[in-house]
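Novice: Sharing a structure with you now.
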Amino acid sequence: MSQYASSSSWTSFLKSIASFNGDLSSLSAPPFILSPISLTEFSQYWAEHPELFLEPSFINDDNYKEHCLIDPEVESPELARMLAVTKWFISTLKSQYCSRNESLGSEKKPLNPFLGELFVGKWENKEHPEFGETVLLSEQVSHHPPVTAFSIFNDKNKVKLQGYNQIKASFTKSLMLTVKQFGHTMLDIKDESYLVTPPPLHIEGILVASPFVELEGKSYIQSSTGLLCVIEFSGRGYFSGKKNSFKARIYKDSKDSKDKEKALYTISGQWSGSSKIIKANKKEESRLFYDAARIPAEHLNVKPLEEQHPLESRKAWYDVAGAIKLGDFNLIAKTKTELEETQRELRKEEEAKGISWQRRWFKDFDYSVTPEEGALVPEKDDTFLKLASALNLSTKNAPSGTLVGDKEDRKEDLSSIHWRFQRELWDEEKEIVL
């Protein structure tokens, strides 16, 4: 049990969440559960293993068997790349969902980004010149609801990732925090594309003031080649199971995914630890697929604070983050209120002038209207539409991974707004530098 579990501030917090009804991201929390890190920084976790992020781009028709160490007899370069993309995705989960437990002692409530907040950096990969430079751009494109859009790209190896994320949280009667994720990520590797959906999750350990994340439900990785990976998450039960468990199956296409016996490969283990893979119809023993403990994360290179723009996360939240590290509740309240009041005044000024905040590098596209209706709409060959169709994924703003016809997809009045990176806007950027 955490040393904070019996504190009066924690008891008050538990009482407030028990009766809370609304967006939990706006709920105040005691200082010891606050993180000094903004949600805009979470985008970096997608590429903290550059060698795995870029590996699919090095696989071609001539070398795919030698690159696929887990199966030297892999049937095609497309399948070798899908295995590499799956390994990359699994490698992102530890950073995304349990790195704060290791560095901060338990899961913390991140800072709520303000509209227009930015976080940028790069992986220079100096020890691996063949990797080239990988760039991260993250922007808070909406505050109500809170939405973070991001792009990670490596021009040398023609790898591009873009996506956006939004969460909605609620408490169960047992005070377990359930989190629905919204949004998706798209990965382009030269001529192939992959659509990735994040899983739902829940946070346990709240009653004892020692929160930790457990993933649940499913994630999908849909390839433009037709290949599909379905990842099912489970946690430790009262009587059995291990924490952070998953089972992933790779299929020839979404039709085959209806029958688990048709899986080409099955991968199982712990996403925060090790996992093994076995090939269909093979009597050989399973092989090691990935071990999170063996490959340390490579952290993003972010320029010094004095060189950052006022909109950049670490500069904007510097005083608040410092107060959180000190555990000074009064100073946290003072510095946080000052920043938030400044942002409210900006919104009031914009409203008075009849203008709205201009997003810097991302634009929202409406997938529910036609070009004649005057909105920004996707093109006919839109990658997301193609991949969503192959997966039978809902294009509405339903929880990530919602399939067409699911309960969430059938809800009325759902919009279909999705955020897309505009590379030309970054190329024209004058104020923000890496």
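Glycine is no exception: its Cβ is also placed from the backbone N, Cα and C atoms.
This is the original sequence, none of the listed changes applied.
Small disclaimer: the values here were computed from a predicted structure and weren't measured.
Swiss-Prot lists these features:
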- Gln96, Arg100: 7beta-hydroxycholesterol binding site (BINDING)
- Gln96: ergosterol binding site (BINDING)
- Gln96: cholesterol binding site (BINDING)
- Gln96: 20-hydroxycholesterol binding site (BINDING)
- Tyr97 to Phe: Abolishes both cholesterol binding and biological function (MUTAGEN)
- Lys109 to Ala: Strong reduction in cholesterol transport. Abolishes binding to phosphatidylinositol 4-phosphate (MUTAGEN)
- Leu111 to Asp: Abolishes both cholesterol binding and biological function (MUTAGEN)
- Asn112 to Glu: Abolishes binding to phosphatidylinositol 4-phosphate (MUTAGEN)
- Glu117 to Ala: Abolishes both cholesterol binding and biological function (MUTAGEN)
- Lys168 to Ala: Slight reduction in cholesterol transport (MUTAGEN)
- Lys168 to Ala: Strong reduction in cholesterol transport (MUTAGEN)
- Lys336 to Ala: Strong reduction in cholesterol transport. Abolishes binding to phosphatidylinositol 4-phosphate (MUTAGEN)
- Glu340 to Ala: Abolishes binding to phosphatidylinositol 4-phosphate (MUTAGEN)
- Arg344 to Ala: Slight reduction in cholesterol transport. Abolishes binding to phosphatidylinositol 4-phosphate (MUTAGEN)
Novice: Look up Asn112 (mutagenesis position) in the DSSP assignment and reduce it to helix, strand or coil.
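Specialist: DSSP call for Asn112 (mutagenesis position): coil, neither helix nor strand.
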Novice: Do me a favour and check the Cα-Cα span between Tyr97 (mutagenesis position) and Leu111 (mutagenesis position); whole Å is fine.
Specialist: 16
Novice: Would you pick out, from the recorded positions Gln96, Asn112, the residue whose Cβ has the largest number of other Cβ atoms within 10 Å?
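Specialist: Comparing the recorded positions Gln96, Asn112, the most crowded Cβ belongs to Gln96.
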Novice: Could you say whether, by DSSP, Glu117 (mutagenesis position) belongs to a helix, a strand or a coil region?
Specialist: coil
Novice: Taking only the Cα atoms, work out how far Lys336 (mutagenesis position) lies from Lys168 (mutagenesis position), in Å, as a whole number.
Specialist: 22
Novice: Leu111 (mutagenesis position) to Glu340 (mutagenesis position): how many Å between their Cα atoms?
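Specialist: Rounded to the nearest whole number, the Cα-Cα distance is 11 Å.
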Novice: Restricting to the chain of Glu117 (mutagenesis position) and a gap of 6 or more, list residues whose Cβ falls under 8 Å of its Cβ, or answer none.
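Specialist: Correct list: Ser38, Thr40, Glu139, Gln140, Leu311, Glu312, Ser313, Ala316.
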Novice: For a quick check of packing: other C-beta atoms within 10 Å of the C-beta of Tyr97 (mutagenesis position), how many?
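Specialist: The answer is 23 other Cβ atoms.
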Novice: How many Å lie between the Cα of Lys168 (mutagenesis position) and the Cα of Glu340 (mutagenesis position)?
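Specialist: It is 21 Å, counting Cα to Cα.
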Novice: Minimum Cβ neighbour count within 10 Å among the mutagenesis positions Lys109, Lys168, Lys336, Arg344: which residue?
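Specialist: Across Lys109, Lys168, Lys336, Arg344, these mutagenesis positions, the one with fewest Cβ atoms within 10 Å is Arg344.
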Novice: Out of Gln96, Glu340, Arg344, which of these recorded positions is nearest Asn112 (mutagenesis position) by C-alpha distance?
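Specialist: It is Glu340, whose Cα lies nearest.
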